[in-house]
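Structure first, then comments.
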Amino acid sequence: MKLLSKTFLILTLTFFFFGIALAKQSFEPEIEALKSFKNGISNDPLGVLSDWTIIGSLRHCNWTGITCDSTGHVVSVSLLEKQLEGVLSPAIANLTYLQVLDLTSNSFTGKIPAEIGKLTELNQLILYLNYFSGSIPSGIWELKNIFYLDLRNNLLSGDVPEEICKTSSLVLIGFDYNNLTGKIPECLGDLVHLQMFVAAGNHLTGSIPVSIGTLANLTDLDLSGNQLTGKIPRDFGNLLNLQSLVLTENLLEGDIPAEIGNCSSLVQLELYDNQLTGKIPAELGNLVQLQALRIYKNKLTSSIPSSLFRLTQLTHLGLSENHLVGPISEEIGFLESLEVLTLHSNNFTGEFPQSITNLRNLTVLTVGFNNISGELPADLGLLTNLRNLSAHDNLLTGPIPSSISNCTGLKLLDLSHNQMTGEIPRGFGRMNLTFISIGRNHFTGEIPDDIFNCSNLETLSVADNNLTGTLKPLIGKLQKLRILQVSYNSLTGPIPREIGNLKDLNILYLHSNGFTGRIPREMSNLTLLQGLRMYSNDLEGPIPEEMFDMKLLSVLDLSNNKFSGQIPALFSKLESLTYLSLQGNKFNGSIPASLKSLSLLNTFDISDNLLTGTIPGELLASLKNMQLYLNFSNNLLTGTIPKELGKLEMVQEIDLSNNLFSGSIPRSLQACKNVFTLDFSQNNLSGHIPDEVFQGMDMIISLNLSRNSFSGEIPQSFGNMTHLVSLDLSSNNLTGEIPESLANLSTLKHLKLASNNLKGHVPESGVFKNINASDLMGNTDLCGSKKPLKPCTIKQKSSHFSKRTRVILIILGSAAALLLVLLLVLILTCCKKKEKKIENSSESSLPDLDSALKLKRFEPKELEQATDSFNSANIIGSSSLSTVYKGQLEDGTVIAVKVLNLKEFSAESDKWFYTEAKTLSQLKHRNLVKILGFAWESGKTKALVLPFMENGNLEDTIHGSAAPIGSLLEKIDLCVHIASGIDYLHSGYGFPIVHCDLKPANILLDSDRVAHVSDFGTARILGFREDGSTTASTSAFEGTIGYLAPEFAYMRKVTTKADVFSFGIIMMELMTKQRPTSLNDEDSQDMTLRQLVEKSIGNGRKGMVRVLDMELGDSIVSLKQEEAIEDFLKLCLFCTSSRPEDRPDMNEILTHLMKLRGKANSFREDRNEDREV
């Protein structure tokens, strides 16, 4: 019995230990696979794998992150957010029972092992947020059980293969934020169980597969941040379970399919940052569950459909950066769940919706860059959750509502670039503001004290208002301030020394005020300051030494103050400077050579001072990287121009004019191949103008070497300057002939050669065709066909006739003279008879007129038919002298018919009509309205036929509904057109033709908005002459009040200077959008437009900018633009001088405009550098 028991025990133990050994052997591959996984980990900072050690049996199932089934096989490896670093071992394939592999948010690198395709039981592969690279292993697509594939946020590359469509079990696919390329497979629609497909942030191309529209179970689709093209498939309207559709930041085009309105489950619709066009579909109003609709940054047109205001679940509505139009409906107040509303950068008009205050959950409201008018709601303070209110760049008026102080959570307030008035309300200190920008308005009064209680404020811009008072010492409390802009106001007093407390300040703009005194030494505490503009104040004294401790300073503008003394050598410490302007002060002494350390300068202006001595060569050599502007003009500098100037190979503008430089132009200057403008005028330079210097300067627009002592011939290389617009060589000692090559420069509009010793023939083509005689005077040996030049004669050998021959010639000459007398008597007799006949029937002379004019003579009936019997509906302009009708000839030609008012014309003016019609038909210039023909019937009709101008007249463009001419360059271009036409009238014909009624209504714009001067013959047809005489029987022709020159209104004297006056008024009107009469100043005193402009310039740049039209004023972003506009307005005042002899001629005006155009065309400063925030 004992033996039996002992045997049984031995057998039991034997089977037990055999079972253990067998179990250990069956799990060994999985354990080894896990060990290999652990060996692939190079860093385990949290020690999560420290328990991966064999102790006893089956212990691997208890390791961190491991889950086994009931038989002990590993079915899940889940190691989320464990900070593991390393590679994924291919041995993972030996976990043959593995169903879930989740390595979310670690730092695995290398490729995903191809062996992973052997895990036939795998249904979830989650490798989200790692650094896996390479392509997606093809074996994954053989995993028949996988339904959850998440590879987001890795570095995977390659295409999405067609094989993905074989894995029909997939429910979720996540490819977000990798480097995948190629097209989305068209067969994606075969994955019938797919609920989520997200592939944002890759480089996918091609169109969106239409087959996606068949995925009935799809709830989430995100393809944002790729380069997808084509249209949004209309089949998406079949996705009734779709909850989130995100296609943002692609290149999609076409319209938003109305069919999306069928996706009744949609909660989120994001289509922003594409190139979508067309209307916002009204059908989107059917998406009653929609919470987020963001379709901003597209090219959508139309108004906001009223159906959108039914989406009461909306929390986010983003329609900004489109081309949407119309008013913002008061129905916006129905969207009471709205938290974020962005409508900025559209073309919305109408008044600010008062119902906006119903949106009590609103945190962000942006409506900037529109044309919204009206006032902000008085109860704006009801929006107590508001954090961001941005309504800049609109047409808002009225005050800032005082209730805004109830918006205690408000952090950002931007109301800049509007027309708001009143004082800045108190209560700002109650809010949590970090950003305040209310510049470019009409706010008055002082900066309220409690604004200085905004202790978190980082940006404060109150620039370009009518603020008065001082900048108070309380400013020192805003110690988090980074940007402070108070420029373009009327602040006075000293700059407070407490400003030195603002140690985080990056930008400080104090310019264009009335600050006085010295720069406070405490400003040296602003060691983080990068931009400092204090120009156009009344600051004085020397620059304090402490200021040069601001080592990060990049922009420094101290121009137009009263600083004196020498330019401190300590400027050399400001090695980060890229922009330095000391222009318009009282600095004296020499230019410090130590400034050579300022090697990063792009703009350097020390003009208009009292500087003496020479330019240090080493300074110029250090500026070799300068790209924009070097100006040392209007000083007392001497010596030669340093050869080192040639080191500035990238500079665009050099001005050394009005100094005392001597010697010759350095040959090294030829290296400055990028220069646009070069001015060495008004110096003592001499020698030949070196031909080789200018051979490579083919970018130059303006070259001025006038008022020097240059000798020799004009270089032939000037003829190679294919962009040259203005060339001034006047007042030198140049000799030789004028190069014919100058006549071939099509761009050359202004050429001055006066006061030299030039000789020979003056070319007759190109710029010489319309050159002013005054620009050639002082060259006694020049000849040509243009008056008052003497004609070029060819000397011939003397002829010697015999005595007999001379007698014969005398007899023949006498006989010829007798015949000529008889012929003249006969002609006079015929003329008297003809004159008598004309009295009975004046029409008898018209055939001769037809012949003389070489114009088509229209029958009055033709014009009646073309204008529908001169229907009043076709009137496009009228005055006391004429009415202009739009008409259409039988051949389809659209014309303008100018019918003269016979009551205002004497009978004697008939003969002037013939004479002047003949004269006017011979005028040919691209900026004059061409005369196509005429119609005449004694006592009934007197009309001119003109081409029809598609864009109307300048009057409508400035004051009417026509598209405005906004930019400075566009305005200058228009003035150049007008001036060119008038200059041709004044000096391009055999005798001057005075317009006498120049005004915006008489300037027409063609389809390309090129200006054409019209009505330039009316005065002559009436019989007015330059001497003031007239044959008109009435005083009908009295010009237009406001544009009429004083001497014409009172003396009836007609000269070209009368047109110059009118042109000056037109230029002012174009810049200000103010009519020339019925203006009032701030004291309600009557004033003219000229007085308004003159007063504005007298008030400094702040006043000047304020008088400009808003669009132009808002476009000013740099000091150079301000200076160009100031020059333009000064030219206007010059043109409108009360004495005619003080006004320039039209050629001089054209020259000045071309120079201004060159400046306006070459502005290169960054738009944000001088723009008020």
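FYI, residue positions are counted from 1 along the chain as it appears here.
Backbone N, Cα and C atoms are what each Cβ position is placed from, and that goes for glycine too.
Counted within 10 Å of its Cβ, the other Cβ atoms near ASP997 (active site, proton acceptor) come to 23, all protein chains included. Summarising the annotation, Swiss-Prot assigns active site, proton acceptor to ASP997 and lists sequence analysis as the type of evidence.
Take the CB of SER882 (ATP binding site) and look out to 10 A: across all protein chains shown you find 20 other CB atoms. Residues annotated as ATP binding site in Swiss-Prot, with sequence analysis given as evidence: ILE876, GLY877, SER878, SER879, SER880, LEU881, SER882, THR883, VAL884, LYS898.
According to Swiss-Prot, the domain 'Protein kinase' annotation covers 870-1155, on the basis of sequence analysis.
Residues within less than 8 Å, Cβ to Cβ, of ARG294 (mutagenesis position) and separated from it by at least 6 positions along the same chain comprise THR248, LEU269, GLU270, LEU271, TYR272, HIS316, LEU317, GLY318. The DSSP secondary structure for ARG294 (mutagenesis position) is strand. A mutagenesis experiment is reported in Swiss-Prot for this position, ARG294 to Ala, and the note states: Abolishes flagellin-binding.
For the mutagenesis of HIS316 to Ala, Swiss-Prot gives this note: Abolishes flagellin-binding. The structure shown keeps the original residue. DSSP assigns HIS316 (mutagenesis position) to a strand in the three-state reduction. A sphere of 10 angstroms centred on the C-beta of HIS316 (mutagenesis position) encloses 18 other C-beta atoms.
Recorded in Swiss-Prot as a mutagenesis result, LYS898 to His carries the remark: Loss of binding with avrPto. Counting only same-chain residues six or more apart in sequence, the Cβ atoms lying under 8 angstroms from the Cβ of LYS898 (mutagenesis position) belong to SER882, THR883, VAL884, ALA943, LEU944, VAL945, LEU946, ASP1015. In the three-state DSSP scheme, LYS898 (mutagenesis position) falls into the strand class.
Sequence-distant contacts of GLY1064 (mutagenesis position), defined as residues of its own chain at least six apart whose C-beta falls under 8 angstroms from its C-beta, comprise ARG1090, LEU1131, CYS1132, LEU1133, PHE1134, CYS1135, THR1136, ARG1143. Where Swiss-Prot documents GLY1064 to Arg as a mutagenesis experiment, the accompanying text is: In fls2-17; abolishes kinase activity and strongly reduces flagellin-binding.
For ASP997 (active site, proton acceptor) paired with ILE876 (ATP binding site), the C-alpha to C-alpha distance reads 18 Å. Long-range Cβ neighbours of ILE876 (ATP binding site) (same chain, at least 6 residues apart, Cβ-Cβ under 8 Å): VAL884, TYR885, LYS886, ALA896, GLY952. Ranking the binding-site residues SER878, VAL884 by other CB atoms within 10 A of the CB puts SER878 at the bottom. Secondary structure at ASP997 (active site, proton acceptor), as computed by DSSP, is coil.
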